[in-house]
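Listed in Swiss-Prot for this protein:
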- Asn315: active site (ACT_SITE)
- His317: active site (ACT_SITE)
- Cys352: active site (ACT_SITE)
- Arg259 to Met: Loss of activity (MUTAGEN)
- Asn315 to Ala: Loss of activity (MUTAGEN)
- Asn320 to Tyr: No effect on activity (MUTAGEN)
Amino acid sequence: MVATSATSSFFPVPSSSLDPNGKGNKIGSTNLAGLNSAPNSGRMKVKPNAQAPPKINGKKVGLPGSVDIVRTDTETSSHPAPRTFINQLPDWSMLLAAITTIFLAAEKQWMMLDWKPRRSDMLVDPFGIGRIVQDGLVFRQNFSIRSYEIGADRSASIETVMNHLQETALNHVKTAGLLGDGFGSTPEMFKKNLIWVVTRMQVVVDKYPTWGDVVEVDTWVSQSGKNGMRRDWLVRDCNTGETLTRASSVWVMMNKLTRRLSKIPEEVRGEIEPYFVNSDPVLAEDSRKLTKIDDKTADYVRSGLTPRWSDLDVNQHVNNVKYIGWILESAPVGIMERQKLKSMTLEYRRECGRDSVLQSLTAVTGCDIGNLATAGDVECQHLLRLQDGAEVVRGRTEWSSKTPTTTWGTAP
């Protein structure tokens, strides 16, 4: 139908009326037997009895009774030219443009009708900020694992996982309508120059997602002591529902002007308490003491670590996720290549500013550092400190053997 209507404007449809001579032929018929060439508008037409004008002294003069030779144009013709196949041919450039338009429109319609999501994760809005579920107490957000969020083994890095946790925490506050002008601060916190700082983080990774996977992150908050708040996360595979990561953290308030810890004011407590969930932590607390290490007990030391401008958050200190990358700077390459990080416990003891210079120390326990290639489970103690020796973060990581995967560019 589309093609017929479009081309009809270029190829006139013959009329069904009959020849007035009664011969039964339709006007506009394509019978080529009686075709005549279309009259030329520039042809000369001679009147009867016309004579060539004589010349006198080289000039033409008219004679009595003579007739002039006149040219007739289509504009002055009293009878229109007969309709023939030749003079009804269209402008081919216009016809080509019409055909192109028809095919483009048909292709677009076909694509719209034929498009079907091949996987459920194709329906994920990558720019959505999630939604509140479970009676308004749990915030849920989906993330698609991007190509720039994976490591050499094709799986998401621990920094990617931690960034997803942080993003859902902030979006939870925003969606609940509690976001002031600060970085996760409520309106009352903003008035009192208060910000949240994390003091403890515990993460257990059962399985790392890979490129293209979609993860579903749930987060909620609970009270922690008199002046703290606990935030938990549960990360699952969006398609299978398999649990991938569990994490729990403790947060306290700090005055951003004095940089000192603060109690939770009653006005702020009134804002956040309606969102507290009365539940146990998603992870049982690892009560083992984090061992302090130094130059003598550390197996690996990395010095001269400095923040980049992009490492700072809006509170003008280094983002807590960045500390994880610095801690792993001193981890042995043998562990990074053959082991996967399965759990991590961090204690944040001091903030780090733009001009800080740090050292990263790692001590390997549970195996001989000379046999990391054949080691099974490995445990490491970590310390991140300033040049003057002040502790920034203490940590413990546990590692297990990676599942063999196919390397890029090799045959399976």
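Positions of Cβ are set from backbone N, Cα and C atoms, glycine also.
If you look for the noted substitutions, you won't find them, since the model keeps the original residues.
The structure displayed is predicted, hence computed values, not measured ones.
Here the features listed in Swiss-Prot are placed on the structure.
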residue	record	DSSP class
Arg259	mutagenesis position	coil
Asn315	mutagenesis position	coil
Asn320	mutagenesis position	helix
Cys352	active site	coil
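When the Cα of Cys352 (active site) is compared against those of the recorded positions Arg259, Asn315, His317, Asn320, the shortest separation belongs to His317. Cβ neighbour count for Cys352 (active site): 26 (other Cβ atoms within 10 Å of its Cβ, all protein chains included).
A gap of 11 Å separates the Cα atoms of Arg259 (mutagenesis position) and Asn315 (mutagenesis position). With every protein chain in view, the residue among the recorded positions Arg259, His317 whose Cβ has the most Cβ partners within 10 Å turns out to be His317. All protein chains shown were included, and the count of other CB atoms within 10 Å of the CB of Asn315 (mutagenesis position) stands at 17.
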